[in-house]
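**Student:** I'd like to ask some things about the structure below.
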Amino acid sequence: MTEKSWFETIFCCCCHRTPIIRREIKLGCFGIGSAGKTTFLKVLKGEDPRDLLRTNGFSTVKMEYDETFHLTIYDVGGDKGIRGIWSNYYAEVHGIIYVIDYSTDETFTESIEALHSLTSNPHVQKKPIFLLLNNQNNREFDDVEISNETKIQAGQHKIVLFSHFNKYNGYLDNIKSATLTVMARAKKDRNEYQEQFVRFIDSISEHYVELSEGVKTAELALRIRQEEAKEQRRLMQMKVEHDALKADVAGLELRNQPPVQPPIPPDPPSDPKSASVHIEESPPMSLASSTIPSDIIQSTPETGTPRDPVNFCRISQTSTKPVSPESNSVKEEPTIILKDNYFLPPKAPGRQYSRIQRIQNVLNNRVVPK
């Protein structure tokens, strides 16, 4: 068996070394407005916390804890109008950091009320909680009294750790320790809140698998809700575009449609007295009769001869005979057969009268009403 050279021994060990996979721990940092959440996270990371802006909404802070874990902390605003979004983060984190503002009695009471609302949420139960009392004015306090005010029951959470954080004294102004991990900085500075925070992370690492299952389930549900909301917005946009296109098509069809004609009124009802009157179709008018007046008609002859075509021409009106006394009671309607208003030529062969004579005979035989 050949021995390995020193070169192969060194480089083979480096190549076959198992890479360290850092697991992620997600935390949520909550508290009322101006409670000192961002200040605490800056100091925990080893950065200067001065000249900070007020957090509106939320911000994400990332830091390395040790060689095994790295931290992602959601710094959520604490104004009354923003506290409604706190519940959106409870299920998606492994643990809770809650900062209590102990500057005045009013801020302390408000912080305790917000804490009660937070711990009553079912997604917060069975998760580790780190309570940090931010004593900016260095007031005296009793740990037992404050713990009783929180009213957090034993066994309701995995573990509840309590610590306090006094006003920043500027010890990080000239120290560049931001490159250190949280664990290394805690061993170096040995502050009480850092030691309690390390215990808080250790409790999460002990139950990491169980807590991660809940976080993954919440993240999956969040992605499903986001996809559903995205699909709903897409469908709404498609509906708006479809309605707009439909309105454009309707406008074009209305523009190309011919104008609507007004309805034609129906004919008035006919007179029942004239129901017995029969209008016959007139034959084509001849040139010989084109000059006959239009009010002259030809009646059916009763006593005249067929050779006399002008003997029975009458005006189109009712009879002019005097009414007898016997006819006052019963009035008969004469039946008149109307024909076209022109003169027909004689039926006998040959013309016995000229055109002018026929017209003259018609005019002489007209009955003028008295």
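Placement of Cβ uses the backbone N, Cα and C atoms for every residue, glycine included.
None of the noted substitutions appears here; every position holds its original residue.
What Swiss-Prot records for 31-38, 75-79, 134-137 is GTP binding site, and it gives similarity to another entry as the kind of evidence. Swiss-Prot lists THR38 to Asn among its mutagenesis entries, and the accompanying note reads: Does not affect localization to cilia. The mutagenesis experiment LYS45 to Arg is recorded by Swiss-Prot, whose note states: Does not affect sumoylation. Experimental mutagenesis is annotated in Swiss-Prot for LYS62 to Arg, with the remark: Does not affect sumoylation. Under its mutagenesis entries, Swiss-Prot includes LYS230 to Arg with the note: Does not affect sumoylation. Under the heading of mutagenesis, Swiss-Prot lists LYS239 to Arg and annotates it as follows: Decreased sumoylation. Abolishes sumoylation; when associated with R-331. Quoted from Swiss-Prot, the note attached to the mutagenesis of LYS331 to Arg states: Decreaed sumoylation. Abolishes sumoylation; when associated with R-239.
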**Student:** Which of the three DSSP-derived classes (helix, strand, coil) applies to LYS37 (GTP binding site)?
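**Tutor:** Its secondary structure by DSSP: helix.
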**Student:** Starting from each candidate's C-beta and looking 10 angstroms out, tell me which of the recorded positions SER34, THR38, GLN136 has the most other C-beta atoms.
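**Tutor:** By the 10 Å Cβ neighbour count, THR38 comes out on top.
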**Student:** Where VAL76 (GTP binding site) and THR38 (mutagenesis position) are concerned, what is their Cα separation in Å, rounded?
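**Tutor:** VAL76 (GTP binding site) and THR38 (mutagenesis position) have their Cα atoms 9 Å apart.
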**Student:** Taking Cα atoms as reference points, rank the mutagenesis positions THR38, LYS45, LYS62, LYS230, LYS239 by distance from ASP79 (GTP binding site) and give the first.
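**Tutor:** Checked the mutagenesis positions THR38, LYS45, LYS62, LYS230, LYS239; minimum Cα distance to ASP79 (GTP binding site) goes to THR38.
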**Student:** Sequence gap of 6 or more, C-beta under 8 Å: which same-chain residues meet both conditions with respect to LYS37 (GTP binding site)?
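**Tutor:** Spatial neighbours, sequence-distant, of LYS37 (GTP binding site): CYS29, PHE30, GLY31, THR55, ASP75, VAL76, GLY78, ILE97, VAL99.
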**Student:** Which one of these mutagenesis positions has the most other Cβ atoms within 10 Å of its own Cβ: LYS45, LYS62, LYS230, LYS239?
**Tutor:** LYS45
**Student:** Least buried of the binding-site residues GLY31, VAL76, ASP79, going by other Cβ atoms within 10 Å?
**Tutor:** ASP79
